[in-house]
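Written below as structure tokens is the structure these notes are about.
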Amino acid sequence: MVKHMFLEDVNNLISDDKWLIFQNEYNTEVNPRYETLFTLTNGYMGVRGTFEEGSEGERSGNFIAGIFDKSDAQVREIVNAQNWLRIKLYVEGEELSLDKCQLIEFKRILDMKKGILFRSMLIKDSKDRITRIEGYRFISRSDLHRSAIKLFVTPVNYSGVVGIESIIDGTVLNSADSPKHRVKHLKVADNSSLNKSGVYLETATIDDDIRIATGSAVRLYHYEDKEKNNIAKFKRFLPLGEMSIEYFEFDGTENKTVVIDKFIITYTSRDVKKGLLKSTVEKELFAFAGEGIDKELQRHIEVYEELWSVADINIEGDEEADKALRFNIFHLMSSVNENDPMVSIAAKALHGEGYKGHVFWDTEIFMLPFFIYVHPKAAKTLLMYRYNMLDAARKNAALNGYKGAQYPWESADTGEEETPKWGFDYMGNPVRIWTGDLEHHITADIAFAVWEYFRATEDIEFMLNYGAEVIFETARFWVSRCEYVKELDRYEINNVIGPDEFHEHVDNNAYTDYLAKWNIKKGLELINMLKEKYPEHYHAISNKKCLTNEEMEKWKEVEEKIYIPYDKDKKLIEQFEGYFDKKDYVIDKFDENNMPIWPEGVDITKLGDTQLIKQADVVMLMLLLGEEFDEETKRINYEYYEKRTMHKSSLGPSMYAIMGLKVGDHKNAYQSFMRSANVDLVDNQGNTKEGLHAASAGGTWQVVVFGFGGMEIDKEGALNINSWLPEKWDKLSYKVFWKGNLIEVIVTKQEVTVKKLKGKGNIKVKVKGKELTIE
């Protein structure tokens with residue numbers, strides 16, 4: 001336990017060790033990784049885990065969902081907004097700098113149960129004065145606009161004047177550490193004092209004049225003073241250009257603790273009209289400061305308690321896996337705003353600037369299953385983002401010469417294609433990025449996600465009013481995307497990139513072709529369902545979308561004749577036409593994190609000439625459409641492609657773990673699971689500093705529930721449980737929503753127990769092939 005390091009008030013807040021992630025030393029080399037690990041977010045805003053006082057080499061970040069700007073960047077990117085964390089301390093004028101003073105003690109703790117970041121340190125300055133600083137901060141999950149910092153400052157061996165600078169810093173940049181790419185997305189619109197009781201900084205984005213308004217107020221008082229009387233003997237407001245600063249001084253007394261409460265309110269012009277921003281922030285700020293931090297903190301903790309009551313998974317017998325899984329779940333469920341259907345979850349969530357804050361297929365295929373089964377309201381909101389971007393997808397299809405709706409590979413706030421045209425290869429050479437032009441499978445991925453949500457929730461209102469249109473318009477795209485080859489009497493999808501991005505400009509990628517076929521077929525099935533059960537809705541949508549019998553016949557023809565490169569005798573699916581003709585390498589060496597090492601002789605600038613792949617492709621297909629393939633086909637393809645997958649994307653290990661369990665490769669499945677679970681905790685991709693691997697977090701949950709927990713939906717739409725536990729696991733328990741009912745599944749080596757916790761009516765579940773009725 002670590003509680004001896006903290007004051008009693010802080011001790012009482014900290015959860016048990018299984019909920020805690022620790023940083024035990026200050027190190028500028030690894031700090032950027034901890035900044036990502038210790039990011040706090042409520043889905044509306046994410047603030048990286050930098051230090052209040054700042055530090056050398058930090059990557060500060062304050063990201064607000066839905067706030068994008070292009071300015072001088074290649075494409076629209078999430079804006080790094082003004083930094084409100086800053087609190088600098090001075091003793092008799094000398095700054096207590098993490099990089100210039102001596103750190104005698106140091107610890108930071110992320111409390112995942114409560115969504116709080118704790119800190120404690122003992123610091124000695126150049127005059128040998130020792131100061132203890134401890135405290136915590138949180139971004140409220142109850143009121144999304146509220147954040148707070150509480151610090152306890154104790155002069156250990158001196159008395160003297162202590163100064164405090166509370167800063168809202170608008171000098172922030174995107175890509176600040178890269179002279180080649182850094183961009184300024186904000187200009188200051190207002191920097192002012194709030195009735196001498198707080199400060200206000202309002203910024204505006206360069207392109208669209210979106211306003212971001214931040215207000216902060218500081219309260220100083222002695223720790224023992226229950227009345228919290230102000231002890232500042234000097235106070236000054238400094239509107240220094242793009243920084244809004246309050247400076248305070250108080251008389252520090254040896255071994256007497258002073259409390260610094262910093263209250264922060266954030267609003268944007270997405271929330272309220274520009275003319276009302278300042279008055280809204282001021283009103284909310286003083287209401288918050290008047291109430292105090294404790295009440296908001298309690299409400300915040302209660303929201304997390306409610307979320308964890310469904311989301312928490314217990315693994316008994318494997319503490320490392322148990323905590324790593326909890327870490328992934330914490331960040332995933334913290335990253336969604338279930339009340340805003342105009343935003344989604346980016347590939348790096350709100351944890352960093354990686355991938356420019358863009359939304360990929362990661363959300364629908366890797367993250368969404370968690371929300372479907374744990375937080376269905378949030379899942380619906382994420383799908384509504386795609387529905388709300390449907391017009392942009394139609395525009396995208398038309399621009400590319402197709403019909404229907406073609407979703408962009410990278411999406412931001414407008415729904416238009418935001419993939420950069422240029423990037424860098426593994427050697428740092430500039431390369432053309434083709435994913436935005438060619439990685440079309442995302443369109444089918446989104447349709448697939450719509451159907452998966454419907455299967456699990458039976459939310460017919462969503463399907464009738466929103467989901468059906470997405471499936472129809474994406475099916476229409478695929479019919480126009482397919483090319484008819486007369487001499488072979490088949491339809492092909494040529495010049496694409498599949499999930500494996502080592503190979504570009506390929507023809508008939510099996511994943512893409514199969515998902516396109518599925519998308520068109522599902523569109524036809526849905527039309528028949530609507531005709532039969534909801535004729536009024538069918539007539540409305542068919543009139544709106546001009547669905548004709550002639551077009552439906554075309555859909556049937558294309559769906560039946562789409563070509564899949566599949567040798568049914570060998571049962572081996574060729575990833576794309578010509579893949580087996582590439583130079584073959586087999587992976588046989590791994591690094592200290594059990595990640596593959598490039599085979600000897602590989603030219604990593606010409607990976608497209610080899611059979612090495614970046615991530616799961618054919619294996620991914622067999623997971624999504626598992627009912628289409630028999631067990632032997634799955635095993636043969638898993639064994640072939642597993643040896644050739646470099647896992648240069650964090651998306652791969654979780655998928656190989658699930659498939660490994662399905663085909664009996666239990667040892668490698670567990671290793672793949674731990675690769676996925678630890679991707680950020682041990683930084684096995686080497687880029688955690690750029691932000692959370694959010695898709696891997698979702699994939700990690702899938703491995704435990706769909707893999708070890710054995711949960712799947714069969715062809716008939718029934719819930720199946722076919723579990724398998726690793727040797728060191730004694731018990732696994734998880735909860736999911738299934739068609740409006742909350743159920744708990746408890747798995748041991750001896751038995752599987754399924755309980756209904758909430759809901760009406762009986763539930764039928766197949767446990768290891770035996771049908772049970774759960775009352």
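Glycine is treated like the rest: Cβ placed from N, Cα and C.
Taking Cβ-Cβ distances under 8 Å and a sequence separation of 6 or more, the neighbours of ARG33 (mutagenesis position) in its chain are ASP680, ASP683, THR688, LYS689. Here Swiss-Prot describes ARG33 to Gln as a published mutagenesis experiment; the accompanying note says: Retains 30% of kojibiose phosphorylase activity.
Under the three-state DSSP scheme, ARG48 (mutagenesis position) falls in the coil class. ARG48 (mutagenesis position) has a Cβ environment of 28 other Cβ atoms inside 10 Å. Here Swiss-Prot describes ARG48 to Gln as a published mutagenesis experiment; the accompanying note says: Retains 60% of kojibiose phosphorylase activity.
Under the heading of mutagenesis, Swiss-Prot lists LYS114 to Gln and annotates it as follows: Retains 85% of kojibiose phosphorylase activity. For LYS114 (mutagenesis position), the count of additional Cβ atoms within 10 Å of its Cβ stands at 22 [all protein chains shown].
Using a 10 Å Cβ-Cβ cutoff, ASP177 (mutagenesis position) registers 13 neighbours. Mutagenesis annotation in Swiss-Prot: ASP177 to Asn, described as No change in kojibiose phosphorylase activity; the structure shown retains the original residue.
Experimental mutagenesis at this site is recorded by Swiss-Prot as ASP271 to Asn, annotated: Retains 70% of kojibiose phosphorylase activity. Non-local neighbourhood of ASP271 (mutagenesis position): HIS145, each in the same chain, at least six residues away, with C-beta under 8 Å from its C-beta.
Look at Swiss-Prot and you will find TRP361, ASP362, LYS614, GLN615 tagged as substrate binding site, backed by similarity to another entry. DSSP assigns TRP361 (substrate binding site) to coil in the three-state reduction, placing it in neither a helix nor a strand. Long-range Cβ neighbours of TRP361 (substrate binding site) (same chain, at least 6 residues apart, Cβ-Cβ under 8 Å): TRP409, HIS441, ILE442, ASP445, ILE446.
Annotation of the published mutagenesis ASP362 to Asn in Swiss-Prot: Loss of kojibiose phosphorylase activity; the original residue is retained in the structure shown.
Annotation of the mutagenesis experiment LYS403 to Gln in Swiss-Prot: Retains 74% of kojibiose phosphorylase activity. DSSP assigns LYS403 (mutagenesis position) to coil in the three-state reduction, outside any helix or strand. Taking Cβ-Cβ distances under 8 Å and a sequence separation of 6 or more, the neighbours of LYS403 (mutagenesis position) in its chain are ALA397, ARG476, PHE477, VAL479, SER480.
Less than 8 angstroms from the CB of ASP459 (mutagenesis position) sit PRO376, LYS380, TYR453, each of them six or more residues away in the same chain. For the published mutagenesis ASP459 to Asn, Swiss-Prot gives the following note: Strong decrease in kojibiose phosphorylase activity. Increases KM for kojibiose, beta-G1P and glucose but minimally affects the value for phosphate.
Annotation comment: Swiss-Prot describes GLU501 as active site, proton donor. Mapped onto three states, the DSSP output places GLU501 (active site, proton donor) in coil. Around the Cβ of GLU501 (active site, proton donor), a 10 Å sphere holds 20 further Cβ atoms from the protein chains shown.
The C-beta environment of LYS749 (mutagenesis position), restricted to residues of the same chain at least 6 apart in sequence and closer than 8 Å, consists of LEU725, ASP730. Where Swiss-Prot documents LYS749 to Gln as a mutagenesis experiment, the accompanying text is: Retains 78% of kojibiose phosphorylase activity.
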Spatially closest candidate among ARG48, LYS114, ASP177, ASP362, GLU501, the listed recorded positions, to GLN615 (substrate binding site) (Cα to Cα): GLU501
For substrate, whose listed binding residues are TRP361, ASP362, LYS614, GLN615, the greatest C-alpha pairwise distance in Å: 16
Residues close to substrate site centre defined by TRP361, ASP362, LYS614, GLN615, Cβ within 8 Å: PHE360, PRO499, GLU501, SER649, LEU651, GLY652, ALA695
Cβ contacts of LYS614 (substrate binding site) (under 8 Å, same chain, 6 or more positions away): PRO499, ASP500, GLU501, PHE502, LEU607, THR645, MET646, HIS647, LYS648, SER649, GLY652
Surrounding CB atoms that lie within 10 Å of the CB of ASP362 (mutagenesis position), all protein chains: 29
Integer Å distance between the CA atoms belonging to LYS114 (mutagenesis position) and ASP362 (mutagenesis position): 26
DSSP state at ASP459 (mutagenesis position), helix/strand/coil: coil
